[in-house]
Every structure is written in C-alpha cells, then in structure tokens.
Amino acid sequence: MVATIDSIEMPALPTAVEAHPMKGGDDSHSYSQNSCYQKGVIDAAKAVIVEAVNEKLDLENNPIFDPIKPFRIADFGCSTGPNTFHAMQNIVESVETKYKSLQKTPEFHVFFNDHVNNDFNVLFRSLPPNREFFAAGVPGSFYTRVFPKNSIHFAHCSYALHWLSKVPKEIQDKNSLAYNKGRIHYTGTEKHVVKAYFGQFQRDFEGFLKARAQEIVVGGLMVIQIPGLPSGEVLFSRTGAGLLHFLLGTSLMELVNKGIINEESVDSFNLPQYHPSVEDLEMVIEMNDCFTIERVGTLPHPMKNLPFDVQRTSLQVRAIMECILTEHFGENILDPLFEIYTKNLQENFHVFDKEIRKDADLYLVLKRKGN
C-alpha cells in the first residue's frame, strides 16, 4: 500500500539533536575555503540532475507544477557555501530548460536549510549577485519537518545525511557490548559497535524520509549524494574515509600520551557519522514506501585520479571536524592535534593512495509516490 500524507506517522521530535556545523567564516581553516572535494561531488552529480529533470519530472499539463506559481527547491544541509549555490544553480537551469521547452517560465524560490548554529551570515553574504532565484534560510534539523505539507517540488541533500542526529547511546555505555573504549568511530571495531551505528543511521534516515514525504509534492524529486560504500562487502576500515577517521583517533591518543588531554575524554568522544552501502540505503527507502528509487549509483569523482595531497586533506578534515572537536576537547588542542594528524597522514601516504580508491560517492534519485 502506498503511504498517504495523512497516514505517515511522524517520528517524535528528538529531545537532543546534536548539531555539529562545519567551520564557519571564510578564513584559511573555514569550510567555505576547504570543501573542494564536496564541490567535486556536486559537479559530478550535475549530469544526474539534468537526466532526472528531463526524464522523471512530469511538468506538462500537471497542476502540481503550475508555472504561474513559484517552483520551490530546498537544499537540506546547505552549510556555508559556495557549494550549495552551484548545486542550486544546476537544478534551476535544468528545470528552467524543461519549462522553456513547454513555452513556460516560472519563478524559482530556493530554501537553504541547516542547523540553527550554521554560519548563515557567511552563506548569505556570498549569495551570487546574478542568481536566478529568490533565496531564504530555513534553520532546523532535517531529521524533522521544516516545511509545510506539499510545499517543495525538488529536494536536494549533498554530503549531509552521513551525519547522525546523535551518537548511538550503546557505544557510550560501559556496560554495553558496544562500548567503544579507546576509539572514536566504528572503524576496525567490534560488530556490536557497527550494529549500533547502523541502527542509529536507520532511525535517522527513516525520520528524514518521513519528513520529506510530507513536504515534497506528489511527483516531486529528491536527489541525494552521500559518502558511502560501493557494497556491503567493503569494510569501512578499508576505505580512505575509514583511514582518515582511524588516524584522527590515533592522533588524539598521542595527545593523551603527551599529557595534553586525558584518556577518559577520548573514551567519551565518538564521531556521529555512518557511511552506508547502497544496500543500507535501499532497505530503508523500501521500508519507508513513500518514494520510488528512480536511479542509484556511484558518482565519478575527478579528484579520485589525483595524487593524495596531505596538506589539503588535513585542512579539509579540520574544517569538517573543528566544531565537534572544540565542543568536546576545547579549542586549545586544535593546532597540536592537526600538527600530529598531518604527520600521521604523511606517514601513511602510500596506504591512502590505494585505500582512497575504495571510497564511493553514492547518489540517489527518488520520486514522491502518489497518494
């Protein structure tokens, strides 16, 4: 049975959704200056968006997509730019081209969504002056509703859904089989830890889909890009991202050995991230039953063919992790930590150049089912 808007039971609003925005501002350590890999994902996804609009977006004689009314687009997990602007322009251009083939031209309204402590000031200061859309910011967790029912025609989410709403409680419980002592992630850990992370991802992704099912119009599209695994047979520990997480943990332990932080603070720190396989994603979408999977696959990323760059990688990881690390350990550890981290990256250069090829930038094209 196809789920209807009114039959979808929304998950309860989380009592404590963790928010870990990317490093704000526009200095040398900011996310806006250190997100070229993420831009590569968006550039690679442009062809996917063009094809999805051309083949899957039914505009002709469809009152849901009346060109007299604005065509509304939402970017969930927009961060601080400029990548979100590239993604939104790709969508606007694709939809506009299709409307023009029907001799129609709507106005476009783009909504930029992220947590309330995202640096929206930097985002809106850098809005393209010649943009072809009206812009608005929408603060709030995308794991819950942030828009009215049937209000969004095209949803987009890039490199955001691997961030969990919270760390799985089992891995912080000393009496649990999943207690993750001495590690900051599920890289190379026991199966109980991996299971706890996947369980949290499953709950979060289901909440995301339920919320979007209420907000997206029937026939509306959603394109998702997420770092993940090409299949369930590939271990996260055998990927470049897995090695990045592992070395961040070992770098923190070096600070413990130097007496800069204590071991208990590392034991109580875990990264709220899960990198899913295609099978993980398909399972949750099919259980949700509100969207059809129009396309799923792996994006070709141009940087995968470049030599591993230690300094650039260290800066990118710092831009992503600085806020969550500062919140737990304080900002005084950042410089010594990333000095050690850069050294560890250099020492493992040969491993990265091989393992990073096993990472997968996954994409999904989903279409909202009819009631």
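Using N, Cα and C of the backbone, Cβ positions are placed for all residues, glycine too.
Don't expect the noted substitutions in this model, because it carries the original residues.
Its Cβ placed at the centre, F142 (S-adenosyl-L-homocysteine binding site) has 27 other Cβ atoms within 10 Å. Secondary structure from DSSP puts F142 (S-adenosyl-L-homocysteine binding site) in coil. According to Swiss-Prot, the feature S-adenosyl-L-homocysteine binding site maps to Y31, C78, N83, D114, H115, S141, F142, an assignment based on experimental evidence.
Residues within less than 8 Å, Cβ to Cβ, of Q273 (loganate binding site) and separated from it by at least 6 positions along the same chain comprise H162, W163, L164, H185, H245. For Y37, Q38, H162, W163, A241, H245, Q273, Q316, the entry in Swiss-Prot reads loganate binding site.
Within its own chain, D267 (Mg(2+) binding site) has N180, K181, G182 as residues 6 or more apart in sequence whose C-beta sits under 8 angstroms from its own. Summarising the annotation, Swiss-Prot assigns Mg(2+) binding site to N180, D267, F269, N270 and lists similarity to another entry as the type of evidence.
Record note (Swiss-Prot) on the mutagenesis of Y31 to F: Strongly reduced activity.
One mutagenesis experiment named in Swiss-Prot is Y37 to A, and its note says Abolished activity. According to DSSP, Y37 (mutagenesis position) sits within a helical segment.
Proximity of Q38 (mutagenesis position) to non-local residues of its own chain (separation of 6 or more, Cβ distance below 8 Å) is seen for N83, S158, Y159, given in sequence order. Annotation of the mutagenesis experiment Q38 to A in Swiss-Prot: Strongly reduced activity.
Using a 10 Å Cβ-Cβ cutoff, Y159 (mutagenesis position) registers 22 neighbours. One entry in Swiss-Prot concerns the mutagenesis experiment Y159 to A. Its note says: Abolished activity.
What Swiss-Prot says about the mutagenesis result for H162 to A is this: Abolished activity. Within 10 Å of the C-beta of H162 (mutagenesis position) we count 19 further C-beta atoms, all protein chains included.
Summarising the environment of W163 (mutagenesis position), the number of other Cβ atoms within 10 Å of its Cβ, over all protein chains shown, is 23. According to Swiss-Prot, the mutagenesis experiment W163 to F carries the following note: Strongly reduced activity.
For the published mutagenesis Q316 to A, Swiss-Prot gives the following note: Reduced activity. Of all the Cβ atoms in the protein chains shown, 19 others lie within 10 Å of the Cβ of Q316 (mutagenesis position). Look at Q316 (mutagenesis position): DSSP puts it in a helix.
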(request) For W163 (mutagenesis position), name the DSSP secondary structure in the helix/strand/coil scheme. (result) strand
(request) Please work out the number of neighbouring Cβ atoms within 10 Å of the Cβ of N180 (Mg(2+) binding site), leaving out its own Cβ. (result) 25
(message) For the C-alpha pair, I'd like the distance in angstrom between Q316 (mutagenesis position) and A241 (loganate binding site), rounded off.
(response) 12
(request) Between the Cα atoms of Y37 (mutagenesis position) and S141 (S-adenosyl-L-homocysteine binding site), find the distance and write it as a whole number of Å. (result) 24
(request) Tell me the Cβ contacts of F269 (Mg(2+) binding site) under 8 Å, same chain only and six or more apart in sequence, or just say none. (result) I184, L252, H328, F329
(request) Determine which residues of the same chain, besides N180, D267, F269, N270, have their CB within 8 A of the center of the CB atoms at the recorded Mg(2+) site, and list them by sequence. (result) V167, I171, Q172, K181, G182, R183, I184, V266, S268
(message) Rank the binding-site residues C78, A241 by how many other Cβ atoms lie within 10 Å of each Cβ and give me the one with the fewest.
(response) A241
